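**Q** Per Swiss-Prot, active site is recorded for D170. Swiss-Prot lists G503, E504, T505, A506, T507, G508, K509, S510 with the feature ATP binding site, giving sequence analysis as the kind of evidence. The domain 'SF3 helicase' annotation in Swiss-Prot covers 477-639, and the record cites sequence analysis as its basis. Record note (Swiss-Prot), mutagenesis D170 to A: Loss of primase activity. The unchanged residue is displayed. One entry in Swiss-Prot concerns the mutagenesis experiment G503 to A. Its note says: Loss of NTPase activity, no effect on primase activity. Looking at Swiss-Prot, the entry for mutagenesis of K509 to A says: About 30% loss of ATP binding, and more than 90% loss of ATPase activity. Among the mutagenesis results in Swiss-Prot, E557 to Q has the note: More than 90% loss of ATPase activity. The residue drawn here is the original one. Looking at Swiss-Prot, the entry for mutagenesis of N605 to D says: More than 90% loss of ATPase activity. For R619 to A, Swiss-Prot lists a mutagenesis experiment annotated as follows: More than 90% loss of ATPase activity; when associated with A-620. Here Swiss-Prot notes a mutagenesis experiment, R620 to A, with the remark: More than 90% loss of ATPase activity; when associated with A-619.
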Amino acid sequence: MDAAIRGNDVIFVLKTIGVPSACRQNEDPRFVEAFKCDELERYIENNPECTLFESLRDEEAYSIVRIFMDVDLDACLDEIDYLTAIQDFIIEVSNCVARFAFTECGAIHENVIKSMRSNFSLTKSTNRDKTSFHIIFLDTYTTMDTLIAMKRTLLELSRSSENPLTRSIDTAVYRRKTTLRVVGTRKNPNCDTIHVMQPPHDNIEDYLFTYVDMNNNSYYFSLQQRLEDLVPDKLWEPGFISFEDAIKRVSKIFINSIINFNDLDENNFTTVPLVIDYVTPCALCKKRSHKHPHQLSLENGAIRIYKTGNPHSCKVKIVPLDGNKLFNIAQRILDTNSVLLTERGDHIVWINNSWKFNSEEPLITKLILSIRHQLPKEYSSELLCPRKRKTVEANIRDMLVDSVETDTYPDKLPFKNGVLDLVDGMFYSGDDAKKYTCTVSTGFKFDDTKFVEDSPEMEELMNIINDIQPLTDENKKNRELYEKTLSSCLCGATKGCLTFFFGETATGKSTTKRLLKSAIGDLFVETGQTILTDVLDKGPNPFIANMHLKRSVFCSELPDFACSGSKKIRSDNIKKLTEPCVIGRPCFSNKINNRNHATIIIDTNYKPVFDRIDNALMRRIAVVRFRTHFSQPSGREAAENNDAYDKVKLLDEGLDGKIQNNRYRFAFLYLLVKWYRKYHVPIMKLYPTPEEIPDFAFYLKIGTLLVSSSVKHIPLMTDLSKKGYILYDNVVTLPLTTFQQKISKYFNSRLFGHDIESFINRHKKFANVSDEYLQYIFIEDISSP
């Protein structure tokens, strides 16, 4: 700092309130005078009834001042209350000033607090009916511009504080050409109350805010930008209502006419004082008139009407300009791509690092609150009102027109805290995961510290898996299908076949189910047998509706199909359950289309029986056999003599509890990912095993025996006629009786009689009432000479 401004001992004073600007500028000795401190003190002694008001001589040339405050409380505090209040007052205002100085001036927070709390002077009013004083912080210097900029901060402190002294700070003194009554002088000649000095400060310079005497203990700060630079080039923002409408609202508030109304425009309305024609009392405070004019300011998206001079002498009025503010808030939230509309008409919300449905709980409202602090200050305060939040939420819903396709990342596994790439093992979180729009997840957080191969849990898990599906040459094909099926549960795409887990009781099917449920969490759903045995239509079907976007569906405990009255598995249902879209809606909902990403596993102790068998069905069925029995010690001997089991193991009574406590969650998940990369990269492959279904034996074999007749077989008719074939309607046909004779050479009628009859009924045709035929040719009849 320049040495010229480190000191000022010439005190410029006004001799009365309301000195005309011209007299002040010309330094008319009738109204103004300049003193050295000792001269000022003698002048007051010689003129005890004088009225002196300290002010800066020329703010443009020199505006260094001490931080000062004027406190005026219309109540008298007793000594104890006063001491407590003044102590809290010093702490509050020093903290407030230090925060402002740090934020706006780049000052050192601790240094400001230290300089303010270590050295200050207090005056005391001789008026016994009130508590009034001036406080001068002797070693804390700033500029008048800085004090003016600090006015709002101190005003907010004054309004929010519970301290009566803090609430009584007069912020009106922070203005251009401000004045402060000199200690020991009167406010006017008729007023006999004055402010007196208090120990330990007995020098008049300690009570003057324009006196400057900087030393090593002093601290100075000022605005990093001038007030003029802080004013934006254009005050009126596009989101506001029109300026004309806003000024009309201001005019209606005053009731009395504004004489210079037509002089106001978008660029000057904050600097031009309002000239009011007080025909009637002030509409704000009901006083007959005001000496100082009202003025307008623009704050937080609203016009603020306040009175210059002492602002507490009239009410402050706010005129909101938020014609489209709530709409703008909704638009800003939409711009973050944190709320989307799915193709099913659902709203999904990006919150806490994952996409979630806005269904059971109001997640859009939670999102609005969570990003409130990321919005500009003028918007964030609006969201504290529940009614306005609801309006913003409604705006967001109305503005979302274009739907987005979700869950199109089959090789990504979503968690509560991010997304796991199944191919390369990368885990994406935060904004990196946001681009993978997945509406369902495992429901738990991914923990990379547990997602490792070498762990005690992995060792225990491998022993469990190897017991359920042994790694033997005889079981190699079965084990491979077991691994393929379970790892396909990670994939978010439609699977081409259903898998039956077939085996006697206590062979590890339910253990596998619980391990899978633990590993993929909410992506697993268990359903009933009705999805296999009942007609699937567009009616209410919560079992089908719950399959939407799930990656594994487990259907347990099929009935014993040998029992009378039990329903067979519907072939049509199997076909529908391998389609990308499954029809079925929840109760009280019209959403009937469910995206089918599930690996459907059917846990059964009985061989499956179908109502109808064809090639389409056989291409959609795979079977994993379970032949290791887990037995109690008492039943082990009987189990070892049962041909249904290859091995018998002792049952681990504590295993179920460990699985329920998710001990093997990340170990099994690691294993599933490993199998996924082994079998399903780059293409997911899940093949049927129709040869494992006894009921398919006839259809698998007959497909190797017969071909449909066609025109290319007509030239062979000479040889075929000798073998019982006839030509009917230009098609080679085989009479029914002849077909039955030929087919009996390949199939035992006692074992396959029902299948033969079913095949005939499905394919036979009628020449007339009594003659029946089939349009099939035995392969051996056209291949043999």
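Placement of Cβ uses the backbone N, Cα and C atoms for every residue, glycine included.
Please situate the listed features within the shown structure.
**A** Neighbour count (other Cβ atoms within 10 Å of the Cβ, all protein chains): 17 for D170 (mutagenesis position).
Listed in sequence order, S556, D603 are the same-chain residues at least 6 apart in sequence whose CB falls under 8 Å from the CB of S510 (ATP binding site).
Averaged across the domain 'SF3 helicase' (477-639), pLDDT for the predicted model comes to 90.
Cβ neighbours within 10 Å of G503 (mutagenesis position), excluding its own Cβ and spanning all shown chains: 22.
K509 (mutagenesis position): 22 other CB atoms within 10 A of its CB, across all protein chains. According to DSSP, K509 (mutagenesis position) is assigned to a helical segment.
Within the same chain, residues at least six positions away from E557 (mutagenesis position) with a Cβ under 8 Å of its Cβ are Q529, D603, T604, N605.
For N605 (mutagenesis position), the number of other Cβ atoms no farther than 10 Å from its own Cβ, over all displayed protein chains, is 17. The secondary structure of N605 (mutagenesis position), as reduced to three states from DSSP, is coil rather than helix or strand.
The C-beta environment of R619 (mutagenesis position), restricted to residues of the same chain at least 6 apart in sequence and closer than 8 Å, consists of G496, C497, P688, P690.
Under the three-state DSSP scheme, R620 (mutagenesis position) falls in the coil class. Cβ contacts within 10 Å of R620 (mutagenesis position), excluding its own Cβ and spanning all protein chains shown: 19.
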**Q** For K509 (mutagenesis position), which of the listed mutagenesis positions (D170, G503, R620) have their CA atom within 10 A of its CA?
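**A** Candidates kept after distance check: G503.
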**Q** Taking the centroid of the Cβ atoms of G503, E504, T505, A506, T507, G508, K509, S510 (ATP site), which other same-chain residues have Cβ within 8 Å of it?
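**A** Neighbours found: N605, F626, H629, F630.
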**Q** Measuring Cα to Cα, how many angstrom lie between E504 (ATP binding site) and R620 (mutagenesis position)?
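**A** For E504 (ATP binding site) versus R620 (mutagenesis position), the Cα atoms are 23 Å apart.
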**Q** Round to the nearest Å and give the CA-to-CA distance linking T505 (ATP binding site) with R620 (mutagenesis position).
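**A** Between the Cα atoms of T505 (ATP binding site) and R620 (mutagenesis position), the distance comes to 25 Å.
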**Q** Which is it, of T505, T507: the one of these binding-site residues whose Cβ has the most other Cβ atoms within 10 Å?
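**A** The residue with the most neighbouring Cβ atoms within 10 Å is T507.
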**Q** Could you list the residues of the same chain, at least six apart in sequence, whose Cβ is under 8 A from the Cβ of G508 (ATP binding site)?
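**A** Set apart from G508 (ATP binding site) by at least 6 residues yet with Cβ under 8 Å, we have D467, I468, Q469, F626, T628, F630.
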**Q** Among the binding-site residues listed here, E504, A506, whose Cβ has the fewest other Cβ atoms inside 10 Å?
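**A** Checked E504, A506; of these binding-site residues, fewest Cβ neighbours within 10 Å: E504.
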